[in-house]
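Here's the structure we're looking at; comments come further down.
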Amino acid sequence: DALGTGNANKQQDINHLLDKIYEPTKYPDLKDIAENFNPLGDTSIYNDHGAAAEALMKELNDHRLLEQRHWFSLFNTRQREEALMLFAVLNQCKEWYCFRSNAAYFRERMNEGEFVYALYVSVIHSKLGDGIVLPPLYEITPHMFTNSEVIDKAYSAKMTQKPGTFNVSFTGTKKNREQRVAYFGEDIGMNIHHVTWHMDFPTWWQDSYGYHLDRKGELFFWVHHQLTARFDFERLSNWLDPVDELHWDRIIREGFAPLTSYKYGGEFPVRPDNIHFEDVDGVAHVHDLEITESRIHDAIDHGYITDSDGHTIDIRQPKGIELLGDIIESSMYSSNVQYYGSLHNTAHAMLGRQGDPHGKFNLPPGVMEHFETATRDPSFFRLHKYMDNIFKKHTDSFPPYTHDDLEFAGMVVDGIAIDGELITFFDEFQYSILNAVDSGENIEDVDINARVHRLNHNEFTYKITMSNNNDGERLATFRIFLCPIEDNNGITLTLDEARWFCIELDKFFQKVPSGPETIERSSKDSSVTVPDMPSFQSLKEQADNAVNGGHDLDLSAYERSCGIPDRMLLPKSKPEGMKFNLYVAVTDGDKDTEGHNGGHDYGGTHAQCGVHGEAFPDNRPLGYPLERRIPDERVIDGVSNIKHVVVKIVHHLEHHD
């Protein structure tokens with residue numbers, strides 16, 4: 001940055017901008033900017049000479065922007081456009097001064113939800129945002145993550161000036177079988193992973209914003225496939241069958257009562273049990289979705305899609321799933337949105353609106369219309385099982401891998417061991433809900449926290465003993481998967497049946513010297529997961545201390561919040577223990593990373609979230625080598641670089657550190 005703004009100052013600015021988002025800023029420097037800054041005063045501060053700022057200022061001056069104290073949904077076209085106009089302004093800033101000034105100015109003038117969304121995606125995608133850790137959304141907009149009962153208690157605590165920590169219970173009762181797995185869909189870390197992935201890979205992204213989102217369509221498939229597979233693992237751990245796919249012409253069996261409220265806009269709508277899909281005014285007719293689906297099935301059966309100019313594009317090739325993901329979601333990368341529509345996005349809005357499909361009661365959007373809250377609704381996983389089966393039809397159209405495809409010559413995996421027991425348990429996690437309550441002139445803030453039960457596991461280490469029978473050192477890619485052995489009825493699954501339910505535990509690159517070698521890898525280093533985020537309070541303290549002490553701030557370990565929470569790497573399992581197959585596939589790292597920064601430890605969460613602004617670090621299809629049909633298990637068993645062992649995971653009801 002030309003002004004030499006350090007990470008500590010940037011972090012402090014972002015903290016201040018997001019503090020008490022529903023109230024005017026209390027920080028004098030930001031207040032001064034908000035009153036006196038003119039976004040069009042000096043257009044040389046922007047790369048586009050102020051074109052984006054001019055467009056947004058026109059909307060503001062014409063009183064066309066959504067008012068404050070109103071709900072915001074990304075699935076609402078106009079509201080999304082407004083948020084993106086602010087993103088465009090911030091994204092065009094050359095220096096931090098411009099970024100900070102515009103953010104402070106529009107914070108006081110734009111809808112709070114639009115502002116938060118625009119600020120988050122700008123920090124994620126702009127070079128100026130490097131080094132900044134975005135505070136956990138569950139502390140910035142707690143209403144989206146916390147049930148109404150707890151928010152009410154928070155108000156009471158504030159008014160009576162009594163600090164408090166309040167227990168959040170999962171929705172539903174024991175009469176509802178789905179309640180057994182509510183801890184998964186309602187986990188605040190899982191919600192953050194889902195909402196952040198959609199910020200990292202937004203549907204609206206165009207390369208003119210600065211770079212290409214590599215393999216976005218394929219990652220859309222893989223991330224949601226893994227969420228669904230993980231949900232099925234949790235169901236298996238709770239004596240439930242795998243989630244059933246959604247059908248447009250059948251009833252939606254499971255209703256959902258979210259028991260959460262918007263900060264402004266009333267309660268999230270309830271959907272009763274056993275309702276038929278209805279057309280939704282202003283969104284779509286059910287029949288439209290059936291037509292869209294049949295066109296996608298046609299493309300898979302033909303092996304090609306038709307682009308908007310009428311040309312055919314072959315999808316029976318490695319990049320095929322990428323093209324398919326883009327049209328199913330759909331994103332701006334879709335080859336032909338007019339013809340293939342937007343199956344996933346429209347379906348989210350359709351499900352969100354089933355409580356009030358004709359706008360008769362003027363209800364706000366449902367939980368499915370926010371990425372923060374979508375996974376709470378059991379129908380989210382039914383919708384994604386439906387999408388997942390479309391992708392499976394495509395991957396099943398490829399020939400199975402042969403021995404030669406899978407072999408990494410000279411590389412032998414001799415054994416796999418786990419150092420440490422695979423034990424899961426629930427523990428308590430606290431987060432602040434101070435931002436949920438309003439501040440009065442004379443009412444001091446008191447500590448108000450929500451306490452939730454979250455799944456966790458003991459740390460463990462993989463020990464992979466192997467032999468590299470080649471002359472020299474080789475770069476290897478280690479791919480680790482956990483696969484079910486039996487279904488919910490105790491029937492043994494073939495590998496071909498199990499492979500689609502496997503979950504990715506880790507993927508890493510490592511040089512293996514010639515001769516025998518033992519590779520050790522800690523569960524906490526997984527490229528699939530992220531650690532718990534620092535609290536907003538902790539981010540504020542660290543930034544303030546660094547600024548006051550004149551030293552810089554390095555929070556790079558937390559820079560990405562896209563990734564499965566560390567604590568949820570393993571499925572819960574059962575108290576008596578469950579057995580699973582642990583697969584380790586070692587593949588040729590030079591081929592896998594050809595054309596990339598080979599052998600470099602990408603760290604972070606590249607397995608499901610890629611690397612910002614760079615090509616995806618692995619050339620193989622996501623899910624390799626289990627993503628294609630395996631009619632004959634002997635092919636997998638016959639290569640020396642792939643091995644599996646049976647592991648046992650036990651759930652402890654009482655946890656003692």
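Cβ atoms here come from the backbone N, Cα and C positions, even for glycine.
Remember, predicted model here, so these are calculated numbers, not experimental data.
Here is what Swiss-Prot says about this protein:
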VARIANT   Asp32 to Glu  In minor component B'
VARIANT   His49 to Gln  In minor component B'
VARIANT   Ser122 to Gly  In minor component B'
BINDING   His194, His198, His224  Cu cation A binding site
BINDING   His344, His348, His384  Cu cation B binding site
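On the structure: features taken from Swiss-Prot.
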residue	record	Cβ within 10 Å
Asp32	variant position	12
His49	variant position	12
Ser122	variant position	21
His194	Cu cation A binding site	21
His198	Cu cation A binding site	19
His224	Cu cation A binding site	24
His344	Cu cation B binding site	20
His348	Cu cation B binding site	26
His384	Cu cation B binding site	23
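Within 8 A of the CB centroid of the Cu cation A site residues His194, His198, His224, the other residues of that chain are His193, Val195, Trp197, Val223, Leu227, Phe371, Ala374. Cα-Cα distance from His344 (Cu cation B binding site) to His224 (Cu cation A binding site): 11 Å (rounded to the nearest whole number). His194 (Cu cation A binding site) carries a helical DSSP state (H, G or I). In sequence order, His224, Glu329, Leu343, Asn345, Ala347, Ala374, Phe380, Leu383, Met387 are the same-chain residues whose CB sits within 8 A of the CB centroid of His344, His348, His384, the residues recorded for Cu cation B being left out. For His224 (Cu cation A binding site), the nearest of the recorded positions by C-alpha distance turns out to be His384; the candidates were Asp32, His49, Ser122, His348, His384. Among the recorded positions listed here, namely Asp32, His49, Ser122, His198, His198 has its C-alpha nearest to that of His384 (Cu cation B binding site). Here the candidates are the recorded positions Asp32, Ser122, His194. The one whose C-alpha lies nearest to that of His49 (variant position) is Ser122. Reduced to three states, the DSSP call for His49 (variant position) is coil.
If you take the Cα of Ser122 (variant position) and the Cα of His198 (Cu cation A binding site), they are about 13 angstrom apart, rounded to a whole number. Classification of Asp32 (variant position) by DSSP places it within a helix.
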